[in-house]
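Asks: Dropping a structure here in structure tokens format, bear with me for questions.
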Amino acid sequence: MPILHQKIASTGGQPSTNSLALRRLPLVVIPRKRKYKNYVSRRRNTQLLASLRRCVSDPNVYKSYNHWKALLRPMTPIKSGAPTPKTVTPMPVPQIPPHQKMTPNPTPTQNPVQLPLPHAVSEKPGDKKSTGPTPSPVPSKAPISAAKLPGTVTKVAPLLSAAQPPPKTLAPAPGASETNSGSGPVSKQVSGKLTELKSKNGTVTEKTEKAVLRIPSSASTRAKAASAVAPEANPAPVPTATKPSPFAPAIAPLRDGAPAQPPAPIQASAPLRPPVAKQNSLQKPPEPKRSVGAPPKALPSELVNKIDGIEFLPQSSNQNTDDGQQPTTSTGGAKALRRAYGSKSGTTICAIGSPNVPSTSQPQQGDNEKRLIEKKLSLRKKKLSGEGVPPAGSMLTGSKSGVEIGLSSNLTTTNNNNNKEQTDEQRAKKTVNAVAAAFSTQAGSGNATTVDDPASTTTSKENPAAQPPKPKSAAVQNLISQLQLPASVSAKVDKIIACGDKARKPSRSGLQASQARPKVPEIVSSQRTQHQDDKDGHLIYSKGDFILNRFTIYDTLGEGTFGKVVRVNDSLSDTFMALKIIKNVSKYREAAKLEVKVLQKLAEKDPEKKNWVIHMGSYFDYNGHICLLFDLMGSSIFDFLKANHYKPYPMEQTLHITWQLCNAVKFLHDNKLTHTDLKPENILFVDSRYTTKLVDKKPLRVLHSTHVRLIDFGSATFDHEHHSIIVSTRHYRAPEVILELGWSQPCDVWSIGCILYELYTGVTLFQTHENREHLAMMERVLGDIPLRMAKRTKTKFFINGRLDWVNTSADAAYVRDNCKPLRRSMSCTDPEHVELFELIENMLMFEPLARMKLPEALQHRYFNRLPENLKIPCKMDASTNPRINGD
């Protein structure tokens, strides 16, 4: 955009400030590129994400740990005129709209709370000797107790002893809701006093009257709901004046005259309660389901005494627990909890509330809550005292999350209680072992055996036979109902629990049956030992083995990727035969089936065996191995060449072998077959006997007969069948196969040309294992590859019609040293040698269409030197037994 130049307004020879600012502006201003309509910058996107993450509907999750308001639960139960019936559904928690406060508005009759000071509780050591609670007059602002049942006495532990001076009172809050929510000054002062007590780490010396201050939570609400069922089944006994337990939140319902009820079967769909370590202290329990229109269940008010939201535990004489865990005592409470829970860390355990699991056993919920609170308080004691065993005196324990603030003291439990709880713990562990054994027997064998737990106590292992049968406890019944065992498995578990270790001793009949079972697999394995296969799929055999009770194996004639060829004696004809045993691999079995198809076609076209191809006598399947039976031949022309130290065949033998080979392949081509795997290894002598003579003082083997047969039709392909991209062995592979231009019968002619060169020289023409090097050797021996083929190929071997080959590389040096033009390989210039190389040159033409056909090759002048008697194939007489030298 253009910039208008303005004159500099000078006053007194000095330029003005505006003029200097204009001079500093850039000469060219590039307008900012306009964003699209819905463009959101990175900063704005961050703000939007932050706003989405804010959620005020759940203060328990998105508020601080230190906020009391976020940790409150509805504490005052909804009163109902009718008693709470016993039901199998969990206690519902009334739904609270998110826009309302966490606690309901208090009634005008509620009074503010007076909290004791720390020093007021820890002083007066003389009160330790008192054995009973000292009643104190209730002031005008005393707590208003809830209605009591007739005949029951519920004592409220006062906040202070009567002998102590009155503590400083806090300013009353407008309501209990403000006190509980932490919005008033009372919550701040309580938090400050709690911090002061933690810093002093002093012990509470008052032993006569202990006050437990408890902020209600969902855990306590569920615990009180569990205790509500007890008055209906059993009347509450009159509790004695014993000291209340410091583990306030969840033990109270069980110790206020509500004995544990046997748990009812739990529904199969009810999920199990997660482990204690998995419960999050800030997790909000889900609302339990209840029927539509049903009123919320009311808690009995006779078991809880409240003063403006602060609950005091009623005293009870029942200190026993039935959960199988040892209570915390004055001498070894922390150790007992560590032994029971297997925990040595000081991790704070959730006491606010766990996910509400539908359960039919309300006392079981109380047991779980008791475990949570006991472990929490014991670990808190250990952390505050800094020792493994808590001190004898009580101390102030507070939850870091603000759920519980209580003055805990030592529990007064007897040795009988400890023994009873140990027995329950051992019984529960034995039950788990029994259930595990029942599942293992259901999945495996039918013998029920128990699994020993290394962590189990020695008491359960002593005198297993002398222990009388014990009835199933409530824990066992609850466990079985939770797992929903089938009837058969449940019967086994009951038998194991009733009989103890007697079920571990199997009967003699069971042992005899178990010993008799392995005999059947041994018979099968003994039958299979004769037909074992190795890791590659080859049949494992030894000399003298029988196949189908007809063929006796003598020795191995050859081995390849397809399988093995063995010499066998046919008991029917008493002659030696060659048995080709294919690998027990699906790929080679399918190839063998194709070979059988080709051999059957050749036998049909050549019933008199006049075309120099091998014929199959019979075939059969032997334990997954397809076996093909042939006439016994001699060694291959490659094996004989190798045994003769790669001395080339004489010219007359080369002439005869070439004639037979061209006629055999021509017979295949006439029947629309392509062999695709022509090589010296697949050309066998009918009789490979020889004589040895010295030539230049070196032994030289001379064959008696050069009659050959063409074998291995496993890769033979009919013209109408699918043609694989890559065929033939590497050294005898045609260029059109390497360049992936498609192949047909001329690829066999190329292979014949390579074989003729090897017969004449004794060495392989193209000794390589890489396509690019193979093409380079072809160009070195035969000249450049035609441009048409180079352009048609889809391979990456050519650049601009020329082979991508570096002549200065080490590979190029190897090609130059080992390859030379074809004519330079002639040993002499005799007419027969020249004629042979003419035939080889015509067979090794790059273009498949320009390559010599086999009928033309058989008319070549080179074969005019062959005697007529050698042009007729020899007859294979089954009565004769061809032998290999050395047999």
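Any Cβ shown, glycine's included, is placed from N, Cα and C.
In this structure the noted substitutions are not present, so the sites keep their original residues.
Here Swiss-Prot flags ASP677 as active site, proton acceptor, drawing on sequence analysis. The feature ATP binding site is assigned by Swiss-Prot to LEU557, GLY558, GLU559, GLY560, THR561, PHE562, GLY563, LYS564, VAL565, LYS580. Here Swiss-Prot flags 551-863 as domain 'Protein kinase'. Quoting Swiss-Prot on the mutagenesis of LYS580 to Arg: Kinase dead. Defective extension of muscle arms towards motor neuron targets.
Walk me through where these features lie, including what they touch and how far apart they are.
Replies: Applying an 8 A CB threshold to same-chain residues 6+ apart, the list for ASP677 (active site, proton acceptor) reads ASP712, GLY714, SER715, ALA716, VAL727, SER728, THR729.
Within its own chain, VAL565 (ATP binding site) has THR556, LEU557, GLY558, GLU559, ALA578, LEU579, LYS580, ILE581 as residues 6 or more apart in sequence whose C-beta sits under 8 angstroms from its own. VAL565 (ATP binding site) falls within a strand segment according to DSSP.
Per-residue pLDDT, averaged along the domain 'Protein kinase' (551-863), amounts to 94 for this model.
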Asks: Restricting to the chain of THR561 (ATP binding site) and a gap of 6 or more, list residues whose Cβ falls under 8 Å of its Cβ, or answer none.
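Replies: Set apart from THR561 (ATP binding site) by at least 6 residues yet with Cβ under 8 Å, we have TYR588.
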Asks: Tell me the coarse DSSP state (helix, strand, coil) of GLU559 (ATP binding site).
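Replies: Assignment for GLU559 (ATP binding site) reads strand.
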Asks: Can you list the residues of the same chain, besides LEU557, GLY558, GLU559, GLY560, THR561, PHE562, GLY563, LYS564, VAL565, LYS580, whose Cβ falls within 8 Å of the ATP site's Cβ centroid?
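Replies: For the ATP site the neighbour list reads ILE581.
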Asks: For a quick check of understanding: given the listed ATP-binding residues LEU557, GLY558, GLU559, GLY560, THR561, PHE562, GLY563, LYS564, VAL565, LYS580, what is the maximum Cα-Cα distance in angstrom, as an integer?
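Replies: Max Cα-Cα spread across the ATP binders: 14 Å.
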Asks: Taking 10 A as the limit, how many CB atoms besides its own sit near the CB of GLY563 (ATP binding site)?
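Replies: Summing over all protein chains shown, GLY563 (ATP binding site) has 26 other Cβ atoms within 10 Å.
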